[in-house]
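In what follows, a structure is listed as structure tokens, so that the remarks can point back to it.
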Amino acid sequence: MIWKRHLTLDELNATSDNTMVAHLGIVYTRLGDDVLEAEMPVDTRTHQPFGLLHGGASAALAETLGSMAGFMMTRDGQCVVGTELNATHHRPVSEGKVRGVCQPLHLGRQNQSWEIVVFDEQGRRCCTCRLGTAVLG
């Protein structure tokens, strides 16, 4: 297991109370040895005007996952901040849920890179994101 902080899924989800994460319906669903996953509904909260999943909602899911994964790689007195987010959208989603899967690409002392892949309910890749974070403290 790579994580330096040991939080349960309930504890992870509690961090979202009264935030945009909760408003979008993002819920952490899996914490593995080197992976963090979350689901987000595709509904009126996350649609763009034409009834499809908004690219910004996919980006919000990615940044949520990468930032929390980055935080779990820090020690007491440290935090992470996002420095760059890149998203490539592959296919539209109009309903149901999407699942984000976050894994590390680089874990340095001062910066991290995370890959977050967003899948639809059929397991098809809908969006590929990369988040860079800086470790502070």
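Heads up, the Cβ atoms here are built off N, Cα and C, so glycines get one too.
Those substitutions? Not in this structure, it's all original residues.
GLN48 to Asn appears in Swiss-Prot as a mutagenesis experiment; the accompanying note says: 290-fold decrease in activity toward salicylyl-CoA. According to DSSP, GLN48 (mutagenesis position) sits in a coil region rather than a helix or strand.
While the structure shown retains the original residue, Swiss-Prot records the mutagenesis experiment GLN48 to Ala with this note: Loss of activity. Packing around GLN48 (mutagenesis position) is summarised by its Cβ count: 12 other Cβ atoms lie within 10 angstroms of its Cβ, all protein chains included.
Residues or ranges marked as substrate binding site in Swiss-Prot (evidence: experimental evidence): GLN48, HIS54, GLY55, GLY82, HIS89, HIS90, ARG91, PRO92. Secondary structure at ARG91 (substrate binding site), taken from DSSP and collapsed to helix, strand or coil, is coil.
Neighbour density for HIS54 (mutagenesis position): within 10 A of its CB lie 16 other CB atoms from the protein chains shown. For the mutagenesis experiment HIS54 to Ala, the note given by Swiss-Prot reads: 229-fold decrease in activity toward salicylyl-CoA. Loss of activity toward benzoyl-CoA.
Annotation of the published mutagenesis GLU63 to Ala, Asp or Gln in Swiss-Prot: Loss of activity; the original residue is retained in the structure shown. The secondary structure of GLU63 (mutagenesis position), as reduced to three states from DSSP, is helical.
Positions annotated as active site, nucleophile or proton acceptor by Swiss-Prot, on the basis of sequence analysis: GLU63. A simple way to gauge crowding: the CB of GLU63 (mutagenesis position) has 20 other CB atoms within 10 angstroms, across all the protein chains here.
Experimental mutagenesis at this site is recorded by Swiss-Prot as THR64 to Ser, annotated: 13-fold decrease in activity toward salicylyl-CoA.
For the mutagenesis of SER67 to Ala, Swiss-Prot gives this note: 140-fold decrease in activity toward salicylyl-CoA. The structure shown keeps the original residue.
The 10 Å shell around the Cβ of SER67 (mutagenesis position) contains 21 further Cβ atoms across the protein chains shown. One entry in Swiss-Prot concerns the mutagenesis experiment SER67 to Cys. Its note says: 104-fold decrease in activity toward salicylyl-CoA.
Recorded in Swiss-Prot as a mutagenesis result, MET68 to Ala carries the remark: 130-fold decrease in activity toward salicylyl-CoA. The Cβ neighbour count for MET68 (mutagenesis position), using a 10 Å radius and every protein chain shown, is 23. In the three-state DSSP assignment, the secondary structure recorded for MET68 (mutagenesis position) is helix.
According to Swiss-Prot, the mutagenesis experiment MET68 to Val carries the annotation: 47-fold increase in catalytic efficiency toward 1,4-dihydroxy-2-naphthoyl-CoA and 10-fold increase in catalytic efficiency toward lauroyl-CoA. Does not affect catalytic efficiency toward benzoyl-CoA.
For HIS89 (substrate binding site), the nearest of the mutagenesis positions GLN48, HIS54, GLU63, THR64, SER67 in terms of C-alpha separation is HIS54. Binding-site extent for substrate: residues GLN48, HIS54, GLY55, GLY82, HIS89, HIS90, ARG91, PRO92, maximum pairwise Cα distance 26 Å (rounded to the nearest whole number).
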